[in-house]
Amino acid sequence: MAVKVGINGFGRIGRNVFRAALKNPDIEVVAVNDLTDANTLAHLLKYDSVHGRLDAEVSVNGNNLVVNGKEIIVKAERDPENLAWGEIGVDIVVESTGRFTKREDAAKHLEAGAKKVIISAPAKNEDITIVMGVNQDKYDPKAHHVISNASCTTNCLAPFAKVLHEQFGIVRGMMTTVHSYTNDQRILDLPHKDLRRARAAAESIIPTTTGAAKAVALVLPELKGKLNGMAMRVPTPNVSVVDLVAELEKEVTVEEVNAALKAAAEGELKGILAYSEEPLVSRDYNGSTVSSTIDALSTMVIDGKMVKVVSWYDNETGYSHRVVDLAAYIASKGL
């Protein structure tokens, strides 16, 4: 029986989680909460500038969405405590507003009747951070109720960092994510607490911070203090790429590094990590459902122990599929 899911925040990630859930028989979205009317939500769900028209019948009945004949309750509550998830049978809430990333705030969904909360972002004081393919085995249904799915960039980096560390040992590394612009930037020059993000997103390459590299330690504790990095926001609407330069414990060749990554992509990390030897560009990865695709043509090694690994990710679609996978995994372990 499908687990019943509510989505709080029907923005870029919320709607992409919904799209991903439509393809997963183990997930049933029964309600969404957003401070917008149902007609607007229906239009934005059906028509997407990045991912195209949704292959589903979408309409509105009163204040609710109707997708492929199934009615989905639409709420418009500012405070999660007032959502009464329990009354409508919601088991798991996907918290994707970006506003309730502290445990005490996200836990209000539990008070409203949900059994588990998945925060679709890095969180503070969460019960556990999980990256699928890396540390989902650490999930304890009795102890973990507010779970972070980390960031899209951590979901890209952690799987191949795991492979590199297990096979060759990572001494230290620096990561740059060349990242498409997001809603946390300004479309034209306007005030922002980060003065670089205050600048027009489509007009510049914008250096900014990311906690993604350090956050790998939350799912791979053995890498604590060994990774750091930054972001370069670029004028594309979707798809990003991680560039990791790391010092390894063992001497390697390009062929050995690629062979290890390819084996993982075809084996234990299939569906999470992919491997490509084609000369592709970012547009080719739009719609990719995996967390990370190794660009094997870009792998480099200097002096045996210094390695560069480049990996692509659809920072919307891939990440949203992992949110859905995590919800299904949590449900499979018992709520």
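Note: Cβ is positioned from N, Cα and C throughout, glycine not excepted.
Here the structure is a predicted model, which means the values were calculated and not measured.
Residues annotated as active site, nucleophile in Swiss-Prot, with experimental evidence given as evidence: Cys152. Listed in sequence order, Ser240, Tyr313, Asn315, Glu316, Gly318, Tyr319 are the same-chain residues six or more apart from Cys152 (mutagenesis position) with CB atoms under 8 A from its CB.
Around Arg78 (NAD(+) binding site), a 10 Å sphere centred on its CB holds 10 further CB atoms from the protein chains shown. Secondary structure from DSSP puts Arg78 (NAD(+) binding site) in coil. Annotated NAD(+) binding site per Swiss-Prot: Arg12, Ile13, Asp34, Arg78, Ser120, Asn183, Asn315, in sequence order.
What Swiss-Prot lists as D-glyceraldehyde 3-phosphate binding site is Ser151, Cys152, Thr153, Thr182, Arg197, Thr210, Gly211, Arg233, and the listing cites experimental evidence. When other Cβ atoms within 10 Å of the Cβ of Thr182 (D-glyceraldehyde 3-phosphate binding site) are tallied across all protein chains shown, the result is 18.
For the mutagenesis result Cys152 to Ala, the note given in Swiss-Prot is Loss of dehydrogenase activity. DSSP classifies Cys152 (mutagenesis position) as helix under the three-state reduction.
According to Swiss-Prot, the mutagenesis experiment Cys152 to Ser carries this note: Possesses a low residual dehydrogenase activity.
For the mutagenesis of Leu190 to Ala, Swiss-Prot gives this note: In mutant D32G-S, a strong alteration of the affinity for NAD is observed; when associated with S-191. In mutant B-S, the recognition of NAD is slightly affected; when associated with 35-T--G-37 and S-191. The structure shown keeps the original residue. A coil conformation is recorded for Leu190 (mutagenesis position) in the three-state DSSP classification, outside any helix or strand.
Quoted from Swiss-Prot, the note attached to the mutagenesis of Pro191 to Ser states: In mutant D32G-S, a strong alteration of the affinity for NAD is observed; when associated with A-190. In mutant B-S, the recognition of NAD is slightly affected; when associated with 35-T--G-37 and A-190. Within 10 Å of the C-beta of Pro191 (mutagenesis position) we count 7 further C-beta atoms, all protein chains included.
Here the binding-site residues are Arg12, Arg197, Arg233; the one with the fewest Cβ atoms within 10 Å of its Cβ is Arg197.
Working note on the binding-site residues Ser151, Asn183, Asn315: by count of other C-beta atoms within 10 Å of each C-beta, Asn315 ranks first. It is 10 Å from the Cα atom of Arg197 (D-glyceraldehyde 3-phosphate binding site) to that of Asn183 (NAD(+) binding site). Within 10 Å of Thr182 (D-glyceraldehyde 3-phosphate binding site), counting C-alpha to C-alpha distances, fall the following of the recorded positions Arg12, Asp34, Leu190, Pro191: Arg12. DSSP assigns Ile13 (NAD(+) binding site) to a helix in the three-state reduction.
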